[in-house]
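Copied from Swiss-Prot, the annotated features are:
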| type | residues | note |
| --- | --- | --- |
| DOMAIN | 65-259 | domain 'Peptidase M12A' |
| MUTAGEN | Asn139 to Gln | Increased susceptibility to heat-inactivation. Forms homodimers and oligomers; when associated with Q-221. Inactive, impaired ability to form homodimers or oligomers; when associated with Q-257 or Q-221 and Q-257 |
| MUTAGEN | Ser141 to Ala | Impaired ability to form homodimers or oligomers; when associated with A-259 |
| MUTAGEN | Asn221 to Gln | Increased susceptibility to heat-inactivation. Forms homodimers and oligomers; when associated with Q-139 or Q-257. Inactive, impaired ability to form homodimers or oligomers; when associated with Q-139 and Q-257 |
| MUTAGEN | Asn257 to Gln | Increased susceptibility to heat-inactivation. Forms homodimers and oligomers; when associated with Q-221. Inactive, impaired ability to form homodimers or oligomers; when associated with Q-139 or Q-139 and Q-221 |
| MUTAGEN | Thr259 to Ala | Impaired ability to form homodimers or oligomers; when associated with A-141 |
| DOMAIN | 263-432 | domain 'MAM' |
| DOMAIN | 433-594 | domain 'MATH' |
| DOMAIN | 671-711 | domain 'EGF-like' |
Amino acid sequence: MLWIQPACLLSLIFSAHIAAVSIKHLLNGSDHDTDVGEQKDIFEINLAAGLNLFQGDILLPRTRNAMRDPSSRWKLPIPYILADNLELNAKGAILHAFEMFRLKSCVDFKPYEGESSYIIFQKLSGCWSMIGDQQVGQNISIGEGCDFKATIEHEILHALGFFHEQSRTDRDDYVNIWWDQIITDYEHNFNTYDDNTITDLNTPYDYESLMHYGPFSFNKNESIPTITTKIPEFNTIIGQLPDFSAIDLIRLNRMYNCTATHTLLDHCDFEKTNVCGMIQGTRDDADWAHGDSSQPEQVDHTLVGQCKGAGYFMFFNTSLGARGEAALLESRILYPKRKQQCLQFFYKMTGSPADRFEVWVRRDDNAGKVRQLAKIQTFQGDSDHNWKIAHVTLNEEKKFRYVFLGTKGDPGNSSGGIYLDDITLTETPCPAGVWTIRNISQILENTVKGDKLVSPRFYNSEGYGVGVTLYPNGRITSNSGFLGLTFHLYSGDNDAILEWPVENRQAIMTILDQEADTRNRMSLTLMFTTSKNQTSSAINGSVIWDRPSKVGVYDKDCDCFRSLDWGWGQAISHQLLKRRNFLKGDSLIIFVDFKDLTHLNRTEVPASARSTMPRGLLLQGQESPALGESSRKAMLEESLPSSLGQRHPSRQKRSVENTGPMEDHNWPQYFRDPCDPNPCQNEGTCVNVKGMASCRCVSGHAFFYAGERCQAMHVHGSLLGLLIGCIAGLIFLTFVTFSTTNGKLRQ
């Protein structure tokens, strides 16, 4: 089939819901939910712990710098150990942070297997790390209050070689430092360093960087900032830590000289004419069209019609032709490394309710051809003509294509069709629940502190009923201009056979940044882990996570019981919501998951005796003269300072030499993927075949690669024959010409 102009796609969700808004108002004395407080700044945590580290959270070696010294850059993947003294929630948050690195960058991690260089994550005092690979075992401390995904990403970036953003030599062009407002003896944290010490990797100053100080870092007066931005609009942006910025990722990939991610299989926003290599079906009745946002009723999801000459999507017109006519749109051939994928996309159906939108896969037939079709999910038309998000779980282990099939249900009663935009295929699980809240701007404007919206019930993979509560203007905090988010359990169909109280489950709530490219999303993720210690006097000291029909309250909206809530009354600022793409299309999207972490209770493995903590650590702003003009007295530590150890002096301080045994090391299977790192040479694709790495080699028109690791280059036989023929012909022609010339000379 020929391309015309396109719009396309559809989806499946484990559990999805678009909110019919019902706002509940807080009555005096009726609020018994638990607020865990706001996320504390890293430096606030470290100050409370009595730590005075270099730049607030760095143990700095005297002699090397990973931004300039290639030997301090890690060999990927990076080995790690999760110490048993870590909180269970911290372990889950660390693994979640690893997945963000795998999804958005070329950096990867692997469980420790005796390597000389590795990272051990421990619960020591405060949140801190070292800069770069120290060529020995080294700590990252995830202490009390540090177990947030973004905080962990921040400390890992230090370990990968990054300093704070405002340490750049050109920072005074972009921010103001109010020296008189800085706590005495902490001024060193605001020093800048020249290009001989750190490098910006040829990138611009980044207010949104995960590595930027907040406006109130190390301040004397809690209401007066120590750092403000030259562009006032960024004063409320710096220091907010939702996720990596786009420039953070550019620097990370430049530092490690690689660009490919590990778990992103495909992405398409249809902004380019080649529509990401997708192809039309050849045996169907019609084609998908590559549409744009030139018409008011045809607005894309990527740019929501805000850019003239841009904003494309795929579209299948269901208002013309005959009932039952269909059009296929297929992806390029994809090679998975893991056994599970999540296909996420945005779609809308504006035609007849009888229209159908289906997701299929075309699989390897075991003879090398991708041809066997299997239906995965069907979507039916409805009266909601807004863009919707969809998630479809795939379980492909061999090469495959995903396929979108649109079918006309009743052209005579259709005035539109099926739209598709912003496709993302990752090798990660789909969320258990997806809650879309429409008209969010009106909700933010018309609600007050304490007003709340309660999500419908979702089910996780174990069968627990879960949900979230949204506080559009916060819950009970004194600060205004914030959105709150909490988690609760619902009674459900499976309660009779489930474990109660439910413990060791990590509740994960994500407010989605709807940026088209998942690598550039700065979504906010909050998580905590259930415990039998989480009780409430409102239920006579019972565990909050006991069976909801026993300790919860009846909710007529779901005809079920709902537990007390646990979460954050001040989760994210309205300014950040409006600055990014959290409110695209005037909709707020929230993901919810509930994952069992019991297998992570015992994760520690003994480290090699040869691996020791590096000597020569600088603390308290005591960097050497080579590191800054305003440096102070240096202190050389011969071992990990006692102030950084455990809070409980009666307990033996852990080091990388005292890690103890590990029992039931039940890591997810994908951590042992033989294709991580890719063993294939010459841009070959690695495929996991029954636990063994199998290389799919690149083939061109003239040359192809072969061998177990695609290490040998060959010339195609047809081209080789042609070359031999050409050479033989050239020799013959030369001989004839020479003979003819000699004959003429003799005459």
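Using N, Cα and C of the backbone, Cβ positions are placed for all residues, glycine too.
Cα of Asn257 (mutagenesis position) to Cα of Asn221 (mutagenesis position): a span of 43 Å. The C-beta environment of Asn221 (mutagenesis position), restricted to residues of the same chain at least 6 apart in sequence and closer than 8 Å, consists of Gln181. Packing around Asn257 (mutagenesis position) is summarised by its Cβ count: 9 other Cβ atoms lie within 10 angstroms of its Cβ, all protein chains included. Between the CA atoms of Ser141 (mutagenesis position) and Thr259 (mutagenesis position) there is a gap of 28 Å. Fewest Cβ neighbours within 10 Å among the mutagenesis positions Asn139, Ser141, Thr259: that distinction goes to Thr259. In the three-state DSSP scheme, Asn257 (mutagenesis position) falls into the coil class. The two recorded residues, Asn139 (mutagenesis position) and Thr259 (mutagenesis position), show a Cα separation of 27 Å.
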